[in-house]
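Read the structure below first, then the notes.
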Amino acid sequence: MTNPSDRVLPANSMAESREGDFGCTVMELRKLMELRSRDALTQINVHYGGVQNLCSRLKTSPVEGLSGNPADLEKRRQVFGHNVIPPKKPKTFLELVWEALQDVTLIILEIAAIISLVLSFYRPAGEENELCGQVATTPEDENEAQAGWIEGAAILFSVIIVVLVTAFNDWSKEKQFRGLQCRIEQEQKFSIIRNGQLIQLPVAEIVVGDIAQVKYGDLLPADGILIQGNDLKIDESSLTGESDHVKKSLDKDPMLLSGTHVMEGSGRMVVTAVGVNSQTGIILTLLGVNEDDEGEKKKKGKKQGVPENRNKAKTQDGVALEIQPLNSQEGIDNEEKDKKAVKVPKKEKSVLQGKLTRLAVQIGKAGLLMSALTVFILILYFVIDNFVINRRPWLPECTPIYIQYFVKFFIIGITVLVVAVPEGLPLAVTISLAYSVKKMMKDNNLVRHLDACETMGNATAICSDKTGTLTMNRMTVVQAYIGGIHYRQIPSPDVFLPKVLDLIVNGISINSAYTSKILPPEKEGGLPRQVGNKTECALLGFVTDLKQDYQAVRNEVPEEKLYKVYTFNSVRKSMSTVIRNPNGGFRMYSKGASEIILRKCNRILDRKGEAVPFKNKDRDDMVRTVIEPMACDGLRTICIAYRDFDDTEPSWDNENEILTELTCIAVVGIEDPVRPEVPDAIAKCKQAGITVRMVTGDNINTARAIATKCGILTPGDDFLCLEGKEFNRLIRNEKGEVEQEKLDKIWPKLRVLARSSPTDKHTLVKGIIDSTVGEHRQVVAVTGDGTNDGPALKKADVGFAMGIAGTDVAKEASDIILTDDNFTSIVKAVMWGRNVYDSISKFLQFQLTVNVVAVIVAFTGACITQDSPLKAVQMLWVNLIMDTFASLALATEPPTESLLKRRPYGRNKPLISRTMMKNILGHAFYQLIVIFILVFAGEKFFDIDSGRKAPLHSPPSQHYTIVFNTFVLMQLFNEINSRKIHGEKNVFSGIYRNIIFCSVVLGTFICQIFIVEFGGKPFSCTSLSLSQWLWCLFIGIGELLWGQFISAIPTRSLKFLKEAGHGTTKEEITKDAEGLDEIDHAEMELRRGQILWFRGLNRIQTQIDVINTFQTGASFKGVLRRQNMGQHLDVKLVPSSSYIKVVKAFHSSLHESIQKPYNQKSIHSFMTHPEFAIEEELPRTPLLDEEEEENPDKASKFGTRVLLLDGEVTPYANTNNNAVDCNQVQLPQSDSSLQSLETSV
C-alpha cells in the first residue's frame, strides 16, 4: 500500500529518494526533526504511517537494527551524511611561521638588523675621516669592514632559525593535540543494536537507520525518534533553553535530539539525522563553525555598506548564551543591559599558569629596564667619549657612521631583551604537559584539559566515590534474608517454596534494566562478565546462583510489555516496574535501598511464603539484627518487594500513593571488595600530604567499614563520619543556607560523608575550595560517575570521571578520565602533576641563571668597554639553547616515587623557592666571576690579543671567542645541575633513563664545537687551540663542582634570600579586582607599568592556551568567542520553511569546559551539560522518604553526639558514630532504627 507521503514528495526529493533508494530524504528528515510534540506525532502518523513504517522506509528493523553490511553503511553515509562536524582546517606551517614572526622583540630585532644591513652597504664620504671616530683602517680591516653586512645578515638568519623552530614546535604541538583529541573521540561510544546484538560503537560511525539504546546519563549523539521508552526524561535545555526535563513517550513526544542529555529512564530510538543535518549540527553551522564563510560575508557587508542590524549573540556568566529574535522587546532590553554590563569573572586559571604569567611579567619588566639602560649607557658613553672628551664636531658626512654605531648599540640592547624575556617558559610548560599527558595515558589517565595535569600536583584533598574507585565494582550477593531466615551464604534453591523463588526471580529479572546482563567468561575458568549496572548484575548473578534463568523471564516479558517503569534516580533511590497480570490487574516489583523500601512495606513473606503484617517494631528489629550486621561487614543492602493492584487502574503519576503498601520478598547483602592496591595508594596520599575523603550514597556503617579497610579511617584518629542529612543540619542556618563558618568547623575532620546526594558533594567541594582556614587554600580533586556529579566535577580544581562506569555527562564535566576507574590512577596523576611543577621549576632555575649572567655581562660590558662581550648572534644562539633545547631536556624528566614524599605546593607557594634562589644566585656568581676574569684578564692568561674596545666591523677575536665558548659550556654543565632543585647531591641520578636530556646536551655540545670552529664572522668566532678548548671545558666542569659546594650550604642559614613567583595574595587584590584571576592581575600590573608593547609577553598565556585544541567537546561560547562580538547572526541564513526556534536558544547550557568546537569531529562532543552552570547555592532536592519523617523533634533528639574513633565524644550532632567495630558501638535508641540508616542503590 502506498503511503500518502509518497505522493507529496517534491521533485528533487524524489530524485534523491531514487538515488538513495530510501523512502525519505535528508531534507524531509531534517524538517521532521524540527517539529515537536503533537505536530511531530501528526507528521509521523499521517505522512509516514507511524514509527514502524518509518523504520521500514529507512530499511531497518526496530528490534534487530541494521545488518552492519559495509556497503549498506557506506551508502547511508553518502545519502544521509556522516556523524561528524567538519573540523576547521589546521593552520599551515606558513601561518604558524607568520604567527611566530609577530613577536614584538623579534620584530624590533629584525628592523634593527635590516637597518644594519642597509647601512653596511652605504659608503659615506667621511668614512675615512678620523674625526668620525674609530673605524677599521688597515687593509686587512678594510676587507672586514666591507664584510660588515655579515652581522646584520647573521642576525636575520638567527631570527629566521628562531622563528622556524618556534613554528615547528607549534606545528608539532597542534599535531600531537589533534592526535590526543582523536583518542578522546575514539573513547566516546554509544550503544547500538546491529544484527540483533547490542554493541558499543564510536559515535562517528553511527548512521541514519541505526537503532540506538538510550539510557540514563547518555549524551545523545544524533537525532532520532523513540521506538520504545521507559520513564524517559530528557534535558533539552542545551537546545530549547527549557530548564525542566521533558518527558518522552510514543504517544506524546517521541522526538529525541542530539546534544541533549538523558536524565532518567531508558529506551530505544531510530536514528534519523546525523552530523550537520542534526539539530545541533544545523545550529552550529548557523553560528559559524565555518568561520571563513562568515569572514567573507562580513567583508562583503562592509564593502557594500550593509547596516549591521542582525542579532547579537551574547555570553552571560561565562556559561549561558542567548540569541534573541529580531526587533523583539526582549532583545532590545538585553542590549540595554549589555551596555551596563560589568565584566564577569572568568573561570580561574590553573595555579601554575597564574604564577608563570606573574613571574614572566616581573622578569620582562626587569629585562626591559636593563635593555633600555644598556642602550642609554652605550649611547651616552659614545657621545661623551667622542664629543666631550675628544671634542669632535658633529660633521654631516659622519652622520651615517654615527647611525651605524647607534644601530649596533640598539641591536645589543634588543639582544639583551631577547635573552632576558623567558620565551622558553611557555614552550617548557607545553612540552612538559604534552609529554606528561602522553605518558599518563599509559597510567590510565586520559587528560581532557592539559592544565588539570599540573593542577593535580597541587592537590591537597581528594573527594573520592566508593563504588568502582576504591572498590573493584565487581558486585556479588553474599548474604540474604528471605522468609525470616538470615542466610550467611547463598542457599540452595531447594530451600525455597516455588512461589517464593518465582517472586525473587521475577522481581529481579523484570525490575532491572534489560541492558544489564551476565555473560559467560572470556577465558575458561574466569569470572562471568558483568555488563551494565553492576548492582543489577549482582542481583542477576544471585538469580543465576539459584540455578534460575533470568533471560527466559525477560523473553516472556519483553521490554515492550512493561506497562510502567519508575527508573532509579538520586531522589527515589529505588526502581519499580509495573506489568499486567495475565489474569487481570497489575503487579509492581520494586527494589532499592533497604531502609527506603522497608519503610514503604506493610507486609513481609514468612517461611511459608505467606504475606504477614510488617509493623514498625518488626522493621526496627530487622534493621538491628539483619541490616546493621550486613553493613558492618561492608555489604550494601538491597530490598526486593512487590505489590498487586486490582483491575481498577490507579493514577500512576502519583508515586507517593503507588510506592506504598509493599510486600517485602527479600533483603540481600552485596559485597564489593576493596581493590587490593587501594590501601597502599591511600597511604601514599597521606605521606604526600593529601587528605582522602570518601563521599558515597551508601549507609554510614557500610561506608565506615569500607573506609577502614581502605585506610581512610584508622582506630584512634579524631575524624568524623557523617550522613548527608546530619552534614546539612550542621552547616546550614535556619533559612537553609550554607554558612562557611559552620562548614569550616566540619570539613577539616570529615573523612566519610555517607548517604550523600550529588548536591551534598558539591556543597562539600565548594566549601573546601572557598575555605580560608589553614595556612594555604585547598586544591581539591573529585571523582564522579553520575549525571548529577556534573556540578561537583565542574567546581573541583580537578574533576575525575570514571571511564568505565561514568556517564557521558560526567565525562563532559571532567578534566581527566580514569580509563580503569581505579583510585591508584589518581595517585599516578598526582605524581605526574608534581613532576610537571618540578620540570617547570628546573627550567626556571636554569633559565634565570642564564638570564642573570647574560644580562649583567652585556650591561657591564656596555658600561665599561662600550661593547658587549657576547655578540647579538651569540646571544640568539644562547637564547635558542636555553629556550628550545633546555625546555626539551628538562621538561621530559620522568617522575619518581620521591615526589610523593613531599607536601603539596599549595596555591600561594612560590615557583622559585629559597633553595632554587640559592642555586640561581650561587651559579650566577660563579659564572660572572669567571666571565669578568676572562673579559678583563683573559688575554694575559692565554697570551692573546685583547678583544676589548674593538673598532666597528673588526674581525672576531680569540679573546671574546673564549669568553663565549666558556659561557656556553658553563650553561651546558649547569643544565645537569638544574636536574635537581631540592638540594640533592647526586645530580646524575636517573640521567640515563632520560634519553632526550642526554641527546640534547650532547647535541648542543657538538653544535657549539661547529660554531666556534667554523662559525667565523657570522657568529663572531674564531677557531681555538686544543689547550684553549680544554681550559674552557675545565671551567665548564667546574660548574658541577661548584654545584656540590652550593648544595652543601644549608638554605636555612641564608635568611636574606627571598622567594619569587608567588600567586596573587589576598592582600594584593584591590576591591574592584576581586573577581579577576591570576592572569588578570598580571595584566593590570602591565597597564600600570606603561609598557604597552611589552604585552607580547602574553605569548606565554597564548601558548599555554594551546591546551584548548586538546579539550574535548565544545561550547557555543567557544564558537562565538572567536567572532567579533559585534557580528550578528544573519537570520536570512535560516530557511523560512525550516525556521529554527532560537528565542532563548541554548540558554544556561553552554559552558567553558570546551572552547573550540572546530577541533571536534564527533557531534557527540558538542554539548555540555546545563547542570554545570552552578549558582552560589544549589537548592537541595528533598528525598521522597524525608516527607515521612515522623517527628522532627525526634530526629534532632536522635542525633545528639558524634562518637570519634578514639571514643571521645564531640558536641556535633550525628547519629552515626565513627567506631570501627560495629559490635561495640552503643547506638542511641529511637523509635525507628531506620532514622540512622539510609542507603542508595
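Placed from the backbone N, Cα and C atoms, the Cβ positions cover glycine too.
According to DSSP, Asp465 (active site, 4-aspartylphosphate intermediate) sits in a coil region rather than a helix or strand. Look at Swiss-Prot and you will find Asp465 tagged as active site, 4-aspartylphosphate intermediate.
For the recorded site, Asp785 (Mg(2+) binding site), the DSSP three-state label reads coil. Of all Cβ atoms in the protein chains displayed, 26 besides its own lie within 10 Å of the Cβ of Asp785 (Mg(2+) binding site). Look at Swiss-Prot and you will find Asp785, Asp789 tagged as Mg(2+) binding site.
For the published mutagenesis Asp672 to Gln, Swiss-Prot gives the following note: Strongly decreased calcium transport activity. Slowed decomposition of the phosphorylated intermediate. Neighbour list (Asp672 (mutagenesis position), Cβ cut-off 8 Å, at least 6 residues apart, same chain): Lys466, Thr467, Thr471, Met472, Asn473, Arg474, Met475, Lys534, Gly634, Arg636.
Sequence-distant contacts (6 or more apart, same chain, Cβ under 8 Å) of Val674 (mutagenesis position) comprise Leu470, Thr471, Met472, Gly634, Ile706, Lys709, Cys710. According to Swiss-Prot, the mutagenesis experiment Val674 to Pro carries the annotation: Decreased calcium transport activity.
According to Swiss-Prot, the mutagenesis experiment Arg675 to Lys, Asp or Leu carries the annotation: Decreased calcium transport activity. Of all Cβ atoms in the shown protein chains, 21 besides its own fall within 10 Å of the Cβ of Arg675 (mutagenesis position).
Long-range Cβ neighbours of Lys686 (mutagenesis position) (same chain, at least 6 residues apart, Cβ-Cβ under 8 Å): Val692, Gly711. Lys686 (mutagenesis position) falls within a helical segment according to DSSP. As a published mutagenesis entry, Lys686 to Leu appears in Swiss-Prot alongside the note: Decreased calcium transport activity.
Sequence-distant contacts of Arg693 (mutagenesis position), defined as residues of its own chain at least six apart whose C-beta falls under 8 angstroms from its C-beta, comprise Ala461, Ile462, Cys463, Ser464, Ile712, Leu750, Arg751, Val752, Leu753, Leu764. The annotation that Swiss-Prot gives for the mutagenesis experiment Arg693 to Ile reads: Mildly decreased calcium transport activity.
The Cβ neighbour count for Asp789 (Mg(2+) binding site), using a 10 Å radius and every protein chain shown, is 30.
In this structure, the C-alpha atom of Arg675 (mutagenesis position) lies 13 angstrom from that of Asp465 (active site, 4-aspartylphosphate intermediate). For the recorded site, Val674 (mutagenesis position), the DSSP three-state label reads strand. With a cut-off of 8 Å between CB atoms and residues at least 6 apart in sequence, the same chain places Met694, Val695, Thr696, Thr783, Gly784, Asp785, Met802 near Asp465 (active site, 4-aspartylphosphate intermediate), listed in sequence order.
In the three-state DSSP assignment, the secondary structure recorded for Arg693 (mutagenesis position) is strand.
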